[in-house]
Amino acid sequence: MKVGVLWLISFFTFTDGHGGFLGKNDGIKTKKELIVNKKKHLGPVEEYQLLLQVTYRDSKEKRDLRNFLKLLKPPLLWSHGLIRIIRAKATTDCNSLNGVLQCTCEDSYTWFPPSCLDPQNCYLHTAGALPSCECHLNNLSQSVNFCERTKIWGTFKINERFTNDLLNSSSAIYSKYANGIEIQLKKAYERIQGFESVQVTQFRNGSIVAGYEVVGSSSASELLSAIEHVAEKAKTALHKLFPLEDGSFRVFGKAQCNDIVFGFGSKDDEYTLPCSSGYRGNITAKCESSGWQVIRETCVLSLLEELNKNFSMIVGNATEAAVSSFVQNLSVIIRQNPSTTVGNLASVVSILSNISSLSLASHFRVSNSTMEDVISIADNILNSASVTNWTVLLREEKYASSRLLETLENISTLVPPTALPLNFSRKFIDWKGIPVNKSQLKRGYSYQIKMCPQNTSIPIRGRVLIGSDQFQRSLPETIISMASLTLGNILPVSKNGNAQVNGPVISTVIQNYSINEVFLFFSKIESNLSQPHCVFWDFSHLQWNDAGCHLVNETQDIVTCQCTHLTSFSILMSPFVPSTIFPVVKWITYVGLGISIGSLILCLIIEALFWKQIKKSQTSHTRRICMVNIALSLLIADVWFIVGATVDTTVNPSGVCTAAVFFTHFFYLSLFFWMLMLGILLAYRIILVFHHMAQHLMMAVGFCLGYGCPLIISVITIAVTQPSNTYKRKDVCWLNWSNGSKPLLAFVVPALAIVAVNFVVVLLVLTKLWRPTVGERLSRDDKATIIRVGKSLLILTPLLGLTWGFGIGTIVDSQNLAWHVIFALLNAFQGFFILCFGILLDSKLRQLLFNKLSALSSWKQTEKQNSSDLSAKPKFSKPFNPLQNKGHYAFSHTGDSSDNIMLTQFVSNE
């Protein structure tokens, strides 16, 4: 028969005089220190609580132990000094059988959830008469919590200035406040049945928030009720010493949170502490159902903070050597002080980001030793133990992890080919860089990693494979790859659904090159998860994106993905196009662009054919100039868009992508500014009836507005953002949106502002036309022109406005499929809309075109008839007669009025 082991946990309280054998031992908890009469003792008397674990074999030995505790009576004299046991109690009774430990509380002691032995590995049973704590012995941690006396907690606020000395229990000011509070509360509570002691446990900031703990032998409900009954007495006693804040005094019987750092607290309490020595900042915790949870933390190593300040001193005259030395100093500090506090994480990410931006702007190169220092720094802050602190940081800086990833990629691109190959394999990050040579033409590129997650020996593998067919053009200089398991835990996951990153995050950077197909292989971290999605981190929208990536194969442990380069018209406002509708959007884009370009060319041909017939009044001439430039601007913009769509979206050695962005931006702006010129013309001819601006002056205004303003905006945009590499997106050839400067606003704001202005102009003009002021009468020709302008503007402006309005929708709600389809549809067919509503809507142009086509048709028919008549008659059957056309007259009339015609008639008087 196997006998279980039993324990009786006993609680002793000693007082030790000067020179006592207990001394100052860290293993013994000092409860409080009192100054006593020096005549009786040579020094202060200290009170200790001693917790003893005593083993017994059966119930008889247990009874003997209980009786022994009862026989212990003060004072006891020891040879090392005067020791007095003031109380001795059994607290917890435990028995162990077959590896399972079960404990119950002794008389007047109880469990204080979640203090049941080891809260993580034990379960508190409350259904029985005596609540018991049950757990497996092999799971217990080194420190466990046993049954305690009944405790009641209380807090109140003192209207005095808080000082950091109140956080130090050894300081004089702490002792002053604590001793005064304990004396007054003890007087108020000493007559309560079961009351044993009261002790100040903490002071918090917020005036001075004092927390105290009352210990008693009665039940929690009885002790709490008694303390509440004498609450007024306690407040009056405290008010004699301190100015209390009204309504701040409260007591509660259950501490939701209680630990050695933040003390006790009830639900939703917040407690702020200064950081420990050597750090600057504060740490704030909130009491939640699971205990104290850190919600804010700014603890930055003092050395790091100083280093961050020193960085600004080298920016003005920075050199590669200075930057390299700075990174080396940062690496040394991190290596000597590896603590990954939230403040340290934020500070390191900020420093690395600043180094990256400075190096990119100054075109610095990064040596192999500097790159090794960067990877060592990254390995430290990507420690899997720091994930909890990353979670806290991401509450304040949501995209700090994205910023880190982008920074590491940018710094990696600064390593010259001559410093490669390099390979840094650390515990939490792997980095590899190679120079590209002609062997890539034959064998392609492969990058493989093997990393072990925390608390497991099973490796997680990953692989990047680029086929040799992707290197058939001029070769890139370098290929950089890196991988990390921790990044998958800290990069934000979309709020939609409960997805999680289930593999390593792998990054491959090929500068100045275009890759159209890449295969990726991932080991699953958790093989039981299903329905994998192949995604990439979208730096433009700061989220996971599946555009251009799809699942190739899935086994129980391995997922294979394929990613390709995709471009659609929808990138003008949003680079994210859901993969489910991408073929539709792409088809709409290119078919629509073909029709649009053809329509615009037709617009220009029609204008060229009938330019002289239409050019009569100043208003008509100016309108034609505007329409021609609108068509021309959109035509060139569409061509440049196609150029941008055919080059690599990330880089191009000749700068074609940057040029495409600039000219697309410029000519799309020109389109809108020429529309604004149309609006101004319309308002001018209606409102200022008797004012006539000179033709050359009106043209000067038109061309300055139509091309001058767009040129200024475009040049300023590229001049401000290109040096910091924030001008264009990394994934598509278009203006950037994700960075702080947001150069895309340099297009969106003017375009939408012009659309809004033109709507207002149309409304004003329509009102003026319906109710003209007395004396304001236009000529018939000018009024017809104005009506034509109004029709064109009224239809053309809403179409263009809606187009870019739906584009804004693709940014705000990138997951909405309707935004992308409508946006692509309206944008792709803009040229066709201009042909219909800007050219064919004009009745004069329509009539001229009809006449031209009719004349051509009649001429062909006449030629055919004459040819038929000649073939029916014999040769020379009629003598030559120079007057054979007598009686036949050809009438042709051309005019400049609205009823212009070109008509050919044949009549006979015979």
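Backbone N, Cα and C atoms are what each Cβ position is placed from, and that goes for glycine too.
According to Swiss-Prot, the features are:
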type	residues	note
DOMAIN	148-256	domain 'SEA'
DOMAIN	437-579	domain 'GAIN-B'
MUTAGEN	Asn310 to Gln	No effect
MUTAGEN	Asn389 to Ser	Decreased expression
MUTAGEN	Phe569 to Ala	Strongly decreased G protein-coupled receptor signaling
MUTAGEN	Ser570 to Ala	Strongly decreased G protein-coupled receptor signaling
MUTAGEN	Leu572 to Ala	Strongly decreased G protein-coupled receptor signaling
MUTAGEN	Thr589 to Ala	Decreased G protein-coupled receptor signaling
MUTAGEN	Leu681 to Ala or His	Retains G protein-coupled receptor activity
MUTAGEN	Arg729 to Ala	Decreased G protein-coupled receptor signaling
Provide, as an integer number of angstrom, the distance between the C-alpha atoms of Asn310 (mutagenesis position) and Leu681 (mutagenesis position). 58
So for Asn389 (mutagenesis position), how many other CB atoms are inside 10 Å of its CB? 23
Could you check which of the mutagenesis positions Asn389, Thr589, Leu681 is the closest Cα neighbour of Arg729 (mutagenesis position)? Thr589
If you count, for each of the mutagenesis positions Asn310, Thr589, Leu681, Arg729, the other Cβ atoms lying within 10 Å of its Cβ, which residue has the minimum? Asn310
If you average per-residue pLDDT over the domain 'SEA' (148-256), what number do you get? 87
Where Asn389 (mutagenesis position) and Leu681 (mutagenesis position) are concerned, what is their Cα separation in Å, rounded? 61
State the Cα to Cα distance, in Å, between Thr589 (mutagenesis position) and Leu681 (mutagenesis position), rounded to an integer. 33
Could you give me three numbers for the domain 'GAIN-B' (437-579), the DSSP helix, strand and coil residue counts? 17 helix, 51 strand, 75 coil
